[in-house]
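Presented below is the structure to which this report refers.
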Amino acid sequence: MDLLLIEKTLVALFAAIIGAILISKLRGKKFKLPPGPIPVPIFGNWLQVGDDLNHRNLTDLAKRFGEILLLRMGQRNLVVVSSPELAKEVLHTQGVEFGSRTRNVVFDIFTGKGQDMVFTVYGEHWRKMRRIMTVPFFTNKVVQQYRYGWEAEAAAVVDDVKKNPAAATEGIVIRRRLQLMMYNNMFRIMFDRRFESEDDPLFLKLKALNGERSRLAQSFEYNYGDFIPILRPFLRNYLKLCKEVKDKRIQLFKDYFVDERKKIGSTKKMDNNQLKCAIDHILEAKEKGEINEDNVLYIVENINVAAIETTLWSIEWGIAELVNHPEIQAKLRHELDTKLGPGVQITEPDVQNLPYLQAVVKETLRLRMAIPLLVPHMNLHDAKLGGFDIPAESKILVNAWWLANNPDQWKKPEEFRPERFLEEEAKVEANGNDFRYLPFGVGRRSCPGIILALPILGITIGRLVQNFELLPPPGQSKIDTDEKGGQFSLHILKHSTIVAKPRSF
């Protein structure tokens, strides 16, 4: 950084300190704010709590300050909610007031400042985008149209693992093959396309760019420059890299998928009775003037991240827990063999008749919640919550992981025990009917992908357990399940090697 930039930063820092002191005095008189650590001018609580605002660190703060707390992160107010009652207020009772989204400097780049659906502010644009995306992606008709493809992709995973001699001996990193499966599941829906193998050059390019996008967006490393604008010059290279990755991804989506589908549509007109893939519906909305070309591309951006990665993380967590709990794996296999018959492959309609499989999926989503803080909410205007004033444009985090892992609310929550969803928690569902358990959120800004994720999880985990005995690699009694948290993500730190011994029927 050159000398002039350093001088400008120091001058801005001095001016901001004076301004922050004056503003804090004025605001202190106006608001009854939630409890939290005492902030200092400019930096707020950043020097005390740091950049790593993962679900476990926020849980520790909630134990100190209560079910609602306020962190002043530089110029941003961050409100953390850690009780079912307050979660209901944010997500349901005051769903309109807290229904907007806050973005940071990196997500502004990757979403075109909210031209997508997931990160746009609450209002007419969000309602329009939600409506346009619901029909081609998030209905039972879509499930019935594409479930045969999901079953075929799961069968292909089983076949490929069986063909790999290393799988039954030293083991393989099965996640790599499951990643291809998830891309094919979603690209069938989006573009009526699939990739033939893990070595497909286009798949490799897409996977690499999506992976880099996730790494950059989910990192805590850039928080300081987002929280404290006067430090943003230090992020210049980071933000430049984000823009480069974003531009490459958007261009790839356009050149290889959206424009290709446009060509098919222009040469082969489809009537309303023919099955269309999702992008056909979205392009129709563009032709009607409801959305623009950028909106189309950012919808594709959302699906590449939200639908593919989160479901893949959950599959990986579920397999890891079954490997580390062989008695649960055996019990699940017994249910599949008994109810379907040995060797009879599970299909989507079977999932609803397999209560223990459903319990395994629910327990995976409880203990290893892929989005443990949900996607952040925001109130556009001053609001009230839990008897406290919440200043306008506060970032609201619901610690959904703690709601589902609080020992005051759950029996031995640290244990992976699917039986809880057949016994004391038998009435709890993943759709948000109980505010202690919100793996997909609830209300206006809940994740609509639940309708796709649950059957894909059931089919995939079911097929693997039916066809293989899943074990740790030789010399290990368990596989590593250390976590890696992100801005609001939770996935397994190390992609484990797993032995998959084929069963004989």
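Using N, Cα and C of the backbone, Cβ positions are placed for all residues, glycine too.
Don't look for the substitutions in this one, it keeps the originals.
Taken straight from Swiss-Prot:
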type	residues	note
BINDING	Arg213, Ser214, Arg215, Leu216, Ala217, Gln218, Ala306	(E)-cinnamate binding site
MUTAGEN	Asn302 to Phe	Reduces catalytic activity 200-fold and cinnamate binding affinity 2-fold
MUTAGEN	Asn302 to Asp	Reduces catalytic activity 10-fold and cinnamate binding affinity 6.3-fold
MUTAGEN	Arg366 to Met	Reduces catalytic activity 1000-fold and cinnamate binding affinity 15-fold
MUTAGEN	Arg366 to Lys	Reduces catalytic activity 1.7-fold and cinnamate binding affinity 1.5-fold
MUTAGEN	Ile371 to Ala	Reduces catalytic activity 9-fold and cinnamate binding affinity 3.5-fold
MUTAGEN	Ile371 to Phe	Reduces catalytic activity 1111-fold and cinnamate binding affinity 15-fold
BINDING	Cys447	heme binding site
Cα-to-Cα gap, Leu216 ((E)-cinnamate binding site) vs Ile371 (mutagenesis position), nearest whole Å: 17
Cα-to-Cα gap, the residue listed as 'heme binding site' vs Ala306 ((E)-cinnamate binding site), nearest whole Å: 9
Spatial neighbours of Asn302 (mutagenesis position) that are distant in sequence (at least 6 apart) but have CB under 8 A: Asp116, Met117, Val118
Recorded positions listed as Arg213, Arg215, Arg366, least Cβ neighbours within 10 Å: Arg215
Annotated (E)-cinnamate contacts Arg213, Ser214, Arg215, Leu216, Ala217, Gln218, Ala306, maximal Cα-Cα distance (Å, integer): 15
Alpha-carbon distance [Arg366 (mutagenesis position); Ser214 ((E)-cinnamate binding site)] in Å: 23
Integer Å distance between the CA atoms belonging to Ile371 (mutagenesis position) and Arg215 ((E)-cinnamate binding site): 15
Using Cα positions only, nearest of the binding-site residues to Arg366 (mutagenesis position) (Arg213, Ala217, Gln218, Ala306): Ala306
Whole-number Å value for how far Ile371 (mutagenesis position) lies from Ala306 ((E)-cinnamate binding site) (Cα to Cα): 10
Cβ neighbours within the same chain of Ala217 ((E)-cinnamate binding site) - under 8 Å, at least six residues apart: Val106, Phe107, Phe110, Cys242, Gly486, Gln487
Cα-Cα distance linking Ile371 (mutagenesis position) and Arg213 ((E)-cinnamate binding site), given in Å to the nearest integer: 17
Cβ-Cβ neighbours of the residue listed as 'heme binding site' (radius 10 Å): 23
